Amino acid sequence: MPITQIISASDSEAGPKPSISLVPDKPSEPETSPRHHRLSRSLSKFKRWRGRSNSSLSMGSSEQQELQDSPNEARSDDDENGYNNDNADDLAKSKYMMKSIAGLLTTASVYAGMNNAQEMNVLSQVDSEESDSSDSFQENIGRNEVKSKKENLKTKSHPEVPRLDKRKPTLFDFSITREKLSKDNVAKLRQRFCLDEQEPFLNDFPAWLLKDVLVQGHIFITTKHFLFFAYLPKNPRSVKMSGNLNIRTKLIRSTRYWCVLKNHLFSMYTSSTELYFPVLTIDLREVQKIETQKHTLNGSATKTFKLYTDESTFKFNADSEFSAKSWVNALKKEQFAAQNSENNSISLKIPLPNIIEIDDQPIVNKALTLRLRALESSQTYAIDDFMFVFMDGSGSQVKESLGEQLAILQKSGVNTLYYDIPAKKSKSSFGKETPATVEQKNNGEDSKYLNVPTSAVPSSENGKKSRFRFRERSNSWFRRAKPLEDSQVEDVEEIYKDAANDIDSSVHSTIHIHEQEDSQEQTVAWKPSHLKNFAEMWAAKPIHYRNKFIPFQKDDTYLIKETEEVSANERFRYHFKFNKEKSLISTYYTYLNRNVPVYGKIYVSNDTVCFRSLLPGSNTYMVLPLVDVETCYKEKGFRFGYFVLVIVIHGHEELFFEFSTEVARDDIERILLKLLDNIYASSAEGSNISSASLGDVQHNPDSAKLKLFEDKINAEGFEVPLMIDENPHYKTSIKPNKSYKFGLLTIGSRGDVQPYIALGKGLIKEGHQVVIITHSEFRDFVESHGIQFEEIAGNPVELMSLMVENESMNVKMLREASSKFRGWIDALLQTSWEVCNRRKFDILIESPSAMVGIHITEALQIPYFRAFTMPWTRTRAYPHAFIVPDQKRGGNYNYLTHVLFENVFWKGISGQVNKWRVETLGLGKTNLFLLQQNNVPFLYNVSPTIFPPSIDFSEWVRVTGYWFLDDKSTFKPPAELQEFISEARSKGKKLVYIGFGSIVVSNAKEMTEALVEAVMEADVYCILNKGWSERLGDKAAKKTEVDLPRNILNIGNVPHDWLFPQVDAAVHHGGSGTTGASLRAGLPTVIKPFFGDQFFYAGRVEDIGVGIALKKLNAQTLADALKVATTNKIMKDRAGLIKKKISKEDGIKTAISAIYNELEYARSVTLSRVKTPRKKEENVDATKLTPAETTDEGWTMI
């Protein structure tokens, strides 16, 4: 399918202008509304400080859960400690109007876009007359740089780039690195397929067997047989995919859940942080069919897909067609693996004389299909069809090799069917499924079934599920052919079994084929009765089960009867969709205390603690892996006569269970502690903290590349998921034939550039070309890491200087800011376009504060991503980082802050941007609706521990983890610093870091004196990084105005990844990078925010219980905060848990995987923004394209 057709119908239609409202319940009102003039006035009412409360960040519903606040001991009351006393002085108060970079842009853009306050209510986003008139306000101010660059510009003002629909289709060239079969492997294959020693192997080829999924394997051709062998992907306990989906029901139109695909279970949760309480769980072993819903008119894919089981049909809505297809592919692969979970390989053995027809047909470029029709057996004479796909063009070689060997057999006197029997029509793989005979010679049992969903055609139509089975040869289900005179015709064997011991001795598994059963008999139809066994429920005694993990005495009074034990275990597995590996140890009747007590039954198995509510109308389930449990302990009951057990979970709130008898409470505590001891003893690293909120596909670039390849071949009409062979002898990996050219565009400070350098280094390792586009002052920093650099104008230091040198708002400041900002933004727009147009990037990743990328990618028609460190996406979970309220105000307010910021930000730059689009880019004017900013793939380089993905985030919004740039390997600490650290340790003193960056304060000396006094009172050693001063750019900022005592060392800038592990606590301004570095080191963190997103991260650090947010900084408040940070054990332990979680994240790898995942979607979003047709003279002749423009994008499977 051409990429031009992969556009959502809703995206291709024009809609109304963006809207905004000042009423939380109605966040939508046109920008041209009379109320719009109140926006700037409303901004001044939003305080830049947010007070803390014990409630979680709200989404307007109790379903949205965030990381819980730390216990009261860790979050001491502000008044008691005094570090947030409202009456105290704030010596760190900015002398001037300090803002963050994006905040500066917002404020100045309002000034520039609204030159006259009386015209605010009549400004229009796309009115060229007003933008032109405002341009003439000071037309020549700040334009000298742009003018000189225009004169030297050799390229045309309008870009001549090929349209997406004019570019050549993607070329897929698959190949697998071949290794010669060793004697050991040949021997195992002979044993596997029961071959004679005198039967040599002639050839082997990589191939794909087509069923409901495309299974990668190998074809082997011997002198007598055609063999196919493939390892089924193993089923590790890892998340395969996760994200937000809407579930549609008859009663409730649509409900949004966080969905996780793991093993054979597809589970739904209320949020990404509540992963122990599933709302709905679907067992893929019971799923009959998975399909994408099609449009009734044109048959194109929609955002909806369905899962069919024997009892129900589940309907899901994804955020895009790409997301729906990704979910369907992932679910089909897991369904195939789950329904063959007791087997880890597929084998196919076809005697060469049985082959009737070999037909090859090209499909996509080099890809080729090979249909092989063979006689099933001498008993039934049914004809089976097998479809193979070759991605590297080797299919013709397979056909040629088979033809040559068949000719040799014919000459030697063997009767073959290849030429004797003409091809006849049969039910082939391109029609309905034909059940194939499957035989296992080494197993004497018959009537064995194995469920394998089969599909025949590479299309969206799914066939019915057929059963491949071991059956008697006397069975005559198939059409009989005329008997042949050759009585030596062998049978075709299609074997699904455990091949670990046959092929690879390093993989251990047991061959096990389950008995034939009716599908309705396989699922035990239990109907739980809440009124059954009332005696047991009221007695509330423990129930023990025989097991090999916790042995019980034979005379145990709580031991269940052997006759009831099997049915009890089966019911347990049925309720929680477990496999046979789970076995019960004990059960209890209890109350689960969360918001309200819920009565139910708790189940303890060998590695899981589960809970199921028993009250009518209640549907609470809990599945808690024991590896996530830290410990458990007894507590007094909340009610008289009840006894409480507290289960402590890593990085999660404690769970409280109330038991009516002390015996039951003590018994479950004893069993849980013993199981935890066994887990810790079996793991060399102790307990593993699982993170089920992040999918394996997000961490594994190979899985992401496979998804990108699936997206590309789906666009060609070949809609089938791929399963990679996990053969230990043939390593398979995917990488592009073409090296992509990435442009990383950002503006701001060093903290804005550094994450892009880390991402760029990761992309270079993937074999891509990377250019970082930013300010000239970072050239040496970027190039020192081996990354190409391009300079753009628009250095925000000039604008910041203007802001901090004017002590108050006045007419002079507004006029000066307006004039300088207009020249500043013009230079940024022009130079950014020149760089991107000259470099011909394939993909652009931009910080949204740079403002220009979304327009440049529309002109160049390339995929566009955004990446940032703070909340920039519309959500009800978090407020915008620059409009953080003084207290939590709920989901409606949070959403409103994003709408408000977007409109104000766009209002200030729309006039210049639209003029630049028309005159330079050759595009039409635009507005917020046409830009579709909320549809752009977004990467947040923040840990999901600090910034959990919201339930209302779209599928293309990814919280990847921090992009750390480790410099500690090259850093050599000065001797003075090492001696200082050693002295603190030798004296047993706590060591803290204090640094606030280059900020401007009212009285630098007074602030330094307060800091010294606080350190002395807290009795700690301090490594100081002084950067504050009374004027921006002051060269004396690094020098101290007062003499420092012996326990304070002013050392200047030191790499955080080296320094922070050396200290016990950190005090800083709360920037995203610094916050990530301190939490990565497991440090209790004290944050004194000054502007922008620093307030947001101060609140988050306090919310998760690993630090303190200071409203005001003076000697007393800082001293109190230092004492808490260095002595509070609960805060220290919680910071250690956060450290473990962050250490398991790989933000760069996850980001690269997300880029691969969303690349085709990003391309479609860019294309959908192209609304204005180009002029005829701007059309590009495909024959005149540069080599870079005509290069095919290919992927190689190695």
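Any Cβ shown, glycine's included, is placed from N, Cα and C.
Residues or ranges marked as UDP-alpha-D-glucose binding site by Swiss-Prot on the basis of experimental evidence: Ser749, Arg750, Asp752, Asn1025, Asn1053, Val1054, His1056, His1069, Ser1072, Gly1073, Thr1074, Asp1093, Gln1094. Around Asp752 (UDP-alpha-D-glucose binding site), taking its Cβ as the centre, 24 other Cβ atoms fall within 10 Å, counting all chains. Reduced to three states, the DSSP call for Asp752 (UDP-alpha-D-glucose binding site) is helix.
Note on the domain 'GRAM 1' (187-236): mean pLDDT across this stretch is 84. Per Swiss-Prot, the feature domain 'GRAM 1' maps to 187-236; the stated evidence is sequence analysis.
Annotation comment: Swiss-Prot describes 238-336 as domain 'PH'.
Annotation source Swiss-Prot lists domain 'GRAM 2' at 570-636.
In Swiss-Prot, a published mutagenesis experiment is listed as Ser801 to Ala, annotated In M7-1: Changes substrate-specificity towards protopanaxadiol to produce ginsenoside Rh2; when associated with A-802; A-804; A-812; K-816; A-849 and D-892.
One mutagenesis experiment named in Swiss-Prot is Leu802 to Ala, and its note says In M7-1: Changes substrate-specificity towards protopanaxadiol to produce ginsenoside Rh2; when associated with A-801; A-804; A-812; K-816; A-849 and D-892.
Under its mutagenesis entries, Swiss-Prot includes Val804 to Ala with the note: In M7-1: Changes substrate-specificity towards protopanaxadiol to produce ginsenoside Rh2; when associated with A-801; A-802; A-812; K-816; A-849 and D-892.
Under the heading of mutagenesis, Swiss-Prot lists Lys812 to Ala and annotates it as follows: In M7-1: Changes substrate-specificity towards protopanaxadiol to produce ginsenoside Rh2; when associated with A-801; A-802; A-804; K-816; A-849 and D-892.
Experimental mutagenesis at this site is recorded by Swiss-Prot as Glu816 to Lys, annotated: In M7-1: Changes substrate-specificity towards protopanaxadiol to produce ginsenoside Rh2; when associated with A-801; A-802; A-804; A-812; A-849 and D-892.
Under the heading of mutagenesis, Swiss-Prot lists Ser849 to Ala and annotates it as follows: Displays a reduced affinity for cholesterol. The Cβ neighbour count for Ser849 (mutagenesis position), using a 10 Å radius and every protein chain shown, is 22. According to DSSP, Ser849 (mutagenesis position) sits within a helical segment.
Here the residue is the original one, but Swiss-Prot notes a mutagenesis experiment at this spot, Ser849 to Pro: Increases the activity toward diosgenin, but does not affect the activity for cholesterol.
Recorded in Swiss-Prot as a mutagenesis result, Ser849 to Ala carries the remark: In M7-1: Changes substrate-specificity towards protopanaxadiol to produce ginsenoside Rh2; when associated with A-801; A-802; A-804; A-812; K-816 and D-892.
Here the residue is the original one, while Swiss-Prot reports the published mutagenesis Ser849 to Thr with the comment Increases the activity toward diosgenin and pregnenolone, but does not affect the activity for cholesterol.
Under the heading of mutagenesis, Swiss-Prot lists Met851 to Tyr and annotates it as follows: Reduces the activities toward acceptor substrates and completely abolishes the activity with protopanaxadiol. In this view, Met851 (mutagenesis position) is surrounded by 25 other Cβ atoms within 10 Å of its Cβ, with every protein chain counted.
Listed in Swiss-Prot as a mutagenesis experiment, Met851 to Pro is described as follows: Increases the activity toward diosgenin and pregnenolone, but does not affect the activity for cholesterol.
In Swiss-Prot, a mutagenesis experiment is listed as Met851 to Ala, annotated with the note Displays a reduced affinity for cho-lesterol.
Counted within 10 Å of its Cβ, the other Cβ atoms near Ser749 (UDP-alpha-D-glucose binding site) come to 20, all protein chains included. For the domain 'GRAM 1' (187-236), the DSSP-based tally of helix, strand and coil residues reads 7 helix, 26 strand, 17 coil.
Of all the mutagenesis positions listed here (Ser849, Met851, Asn892), Ser849 has the Cα closest to the Cα of Gln1094 (UDP-alpha-D-glucose binding site). Annotation for His1056 (UDP-alpha-D-glucose binding site): same-chain Cβ neighbours under 8 Å, separated by at least 6 residues, are Gly1073, Thr1074, Ala1077, Ser1078, Ala1081. Straight-line distance linking the Cα atoms of Met851 (mutagenesis position) and Asp752 (UDP-alpha-D-glucose binding site), rounded to a whole number, equals 14 Å. Of all Cβ atoms in the shown protein chains, 27 besides its own fall within 10 Å of the Cβ of Gln1094 (UDP-alpha-D-glucose binding site).
For Ser1072 (UDP-alpha-D-glucose binding site) paired with Ser849 (mutagenesis position), the C-alpha to C-alpha distance reads 15 Å. Contacts of Asn1053 (UDP-alpha-D-glucose binding site) defined by a Cβ separation under 8 A and a same-chain sequence distance of 6+ are given as Asn1025, in order along the sequence. Summary: among the recorded positions (Asn892, Ser1072, Thr1074), the fewest other C-beta atoms within 10 A of the C-beta are counted at Asn892.
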